Amino acid sequence: MPSNICKFFLTWWLIQQVTGLTGPLMLDTAPNAFDDQYEGCVNKMEEKAPLLLKEDFNKSEKLKVAWEEAKKRWNNIKPSMSYPKGFNDFHGTALVAYTGSIGVDFNRAVREFKENPGQFHYKAFHYYLTRALQLLSNGDCHSVYRGTKTRFHYTGAGSVRFGQFTSSSLSKTVAQSPEFFSDDGTLFIIKTCLGVYIKEFSFYPDQEEVLIPGYEVYQKVRTQGYNEIFLDSPKRKKSNYNCLYSSAGTRESCVSLFLVVLTSLLVQLLCLAEP
């Protein structure tokens, strides 16, 4: 009996871990993503984030290297840039770093956060990147394009969001270039009101990038043909977590994280109990 129970839960857990390996990906509300907006705890996070960043560096050499590379570029470009009050070197470095090699691994960790929160080594990076976009946002909306090599499917019902930070371009030509798009993929045509034009920060300014936070919600979704999806946002946000890594974390966020970790532990304990 313990063996059957173990197999059942282990199978269920593995299914939760594997997404998008075959067939199209579902375009939904990204329920597994880490989507903190840090509302009401910015001051506490500004104090705590440098310590969290050191902890993340100790657990991820890749992040440490990417951060140092981005820091050099930020120090070179910041004298010629203007940025809002409260925007500091941590915010600038995080934004530059995202456009480099760390972006793919970071977004994977953000998307899969709920599946393995104990292995999330981007606590400070997520905060600094989120805060950078919040500070730079001026309320302007942008019409942008995002090409992917993966096919996405929309059920036809309900609002959607990306969950992860999402790179897009003002240029349709860039979005449809072979580097980002294939005939088997999806072309997103997006109206974003929370996305920020970050060309000046990017390692690749020719990409004309607009970076969209994962918590932006699109209430108007329309498909066209077999590989085009139109998304329209009326400046709406949605987050399942808030201030999780500050002492001001909401009860709901802490309970949610506790349940995720508890589920993982139960699966492991059931398997260990097998004779």
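Keep in mind that glycine also has a Cβ here, set from the backbone N, Cα and C atoms.
Quantities reported herein were computed from a predicted structural model and do not represent experimental measurements.
The domain 'TR mART core' annotation in Swiss-Prot covers 61-238.
Annotation comment: Swiss-Prot describes Tyr98, Arg146, Gln164, Ser202 as NAD(+) binding site, evidence class similarity to another entry. Non-local neighbourhood of Ser202 (NAD(+) binding site): Val96, Thr99, Glu209, each in the same chain, at least six residues away, with C-beta under 8 Å from its C-beta. DSSP assigns Ser202 (NAD(+) binding site) to coil in the three-state reduction, outside any helix or strand.
Sequence annotations record features per position, and here Swiss-Prot assigns active site to Arg146 (among others). DSSP classifies Arg146 (NAD(+) binding site) as strand under the three-state reduction.
Sequence annotations record features per position, and here Swiss-Prot assigns active site to Ser167 (among others). The Cβ of Ser167 (active site) has Thr99, Gly103, Arg146, Gln207, Glu209, Val210, Leu211, Ile212 as same-chain neighbours under 8 Å, each 6 or more residues away in sequence.
One mutagenesis experiment catalogued in Swiss-Prot, Gln207 to Glu, is accompanied by this note: Increased ADP-ribosyltransferase activity.
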